Amino acid sequence: MESVLSKYEDQITIFTDYLEEYPDTDELVWILGKQHLLKTEKSKLLSDISARLWFTYRRKFSPIGGTGPSSDAGWGCMLRCGQMMLAQALICRHLGRDWSWEKQKEQPKEYQRILQCFLDRKDCCYSIHQMAQMGVGEGKSIGEWFGPNTVAQVLKKLALFDEWNSLAVYVSMDNTVVIEDIKKMCRVLPLSADTAGDRPPDSLTASNQSKGTSAYCSAWKPLLLIVPLRLGINQINPVYVDAFKECFKMPQSLGALGGKPNNAYYFIGFLGDELIFLDPHTTQTFVDTEENGTVNDQTFHCLQSPQRMNILNLDPSVALGFFCKEEKDFDNWCSLVQKEILKENLRMFELVQKHPSHWPPFVPPAKPEVTTTGAEFIDSTEQLEEFDLEEDFEILSV
């Protein structure tokens, strides 16, 4: 009983220290599209931050590829940040942005299933094993440090094998987001006997839409949108600061990947000119499923004070993330970008309606033909030959 009380008191101390570290100010804190008034809502702020899934270095997992490393300490921080961004997208997809986590409280089955996607086992679809081995197809050796764009490309390819979450992952190119390409990728016909074939001709679709019918009404595949950027040469250009902060205010925000060379962080919000981030640079022991099939999640939530960094100390190479569960969410995001991002004289990125004529034709990514199922698809790097090697756009200097 004393040990239980001691543990509880220690937790109270952590929370108190956390709350006292934030200044008594009237400024708003923005966390992934939600605002908190620091002076009166510190406990809500704590609850919101601690609800984010926190992935860190792990040790004592099965060797990657059978003979590779059994810990990602020292090299896996950007992969862990990518996991955190994707996990937030899955939380929004299945549980909603307003879902909250409480320690030792029974959680929805969807939460447990999301968590199991990221366990450090080769049969988990977004495990460190799968990400590291998929990185080989992006020119990265297992155990080599990744940049944000490489992680984005890896997530895009792994998502093709993830039928349960069924995400469309779009990674922008040349600082440009193309609306036409995203809608082509995300609009899918309902799976039925009548609509399982090819998409109807444009003329027929337009005709039905004009009549207000739903005979060929398309469904929307939830979108994970990642925008890799370079916001300066050696340091972030101050002209981008306001636009960068605006992205954390958008309801579609998944935060940003970035940090400093060889030190990746997952940025989830800001207070004034300070960015708030979750730090993966803590090495914890591998956690597996228990006998009842659940995962002990106590080490997957950060109950200590998240760190802060002045935005001007951020390395200029970053990747923004956004989640659009429905088409209306994407349309709203486009409106916000046009209002808040494109108004700047020096734009952080471009949003265009049509596919640029000088680009290669856009082909929505498709699952390669490999004779495996689900998350078990990569057992060796030989299978990576099914993927085309994309140009490596490393955006954090090593």
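Glycine is no exception: its Cβ is also placed from the backbone N, Cα and C atoms.
What Swiss-Prot says about this protein:
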type     : residues      : note
ACT_SITE : CYS77         : active site, nucleophile
MUTAGEN  : CYS81 to Ala  : Reduces the redox sensitivity and retains activity in presence of H(2)O(2)
ACT_SITE : ASP279        : active site
ACT_SITE : HIS281        : active site
MUTAGEN  : SER397 to Asp : Phospho-mimetic mutant; slightly increased delipidation of ATG8 proteins
Around the Cβ of the residue listed as 'active site, nucleophile', the count of other Cβ atoms that are within 10 Å: 24
To the nearest whole angstrom, what is the C-alpha distance linking ASP279 (active site) and CYS81 (mutagenesis position)? 8
Restricting to the chain of CYS81 (mutagenesis position) and a gap of 6 or more, list residues whose Cβ falls under 8 Å of its Cβ, or answer none. PHE55, PRO148, VAL151, LEU257, GLY259, ALA264, TYR265, TYR266, LEU278, PRO280
Among all the protein chains here, how many other CB atoms are within 10 A of the CB of HIS281 (active site)? 16
The residue listed as 'active site, nucleophile' to HIS281 (active site), Cα to Cα, whole Å, comes out at 7
Surrounding CB atoms that lie within 10 Å of the CB of ASP279 (active site), all protein chains: 19
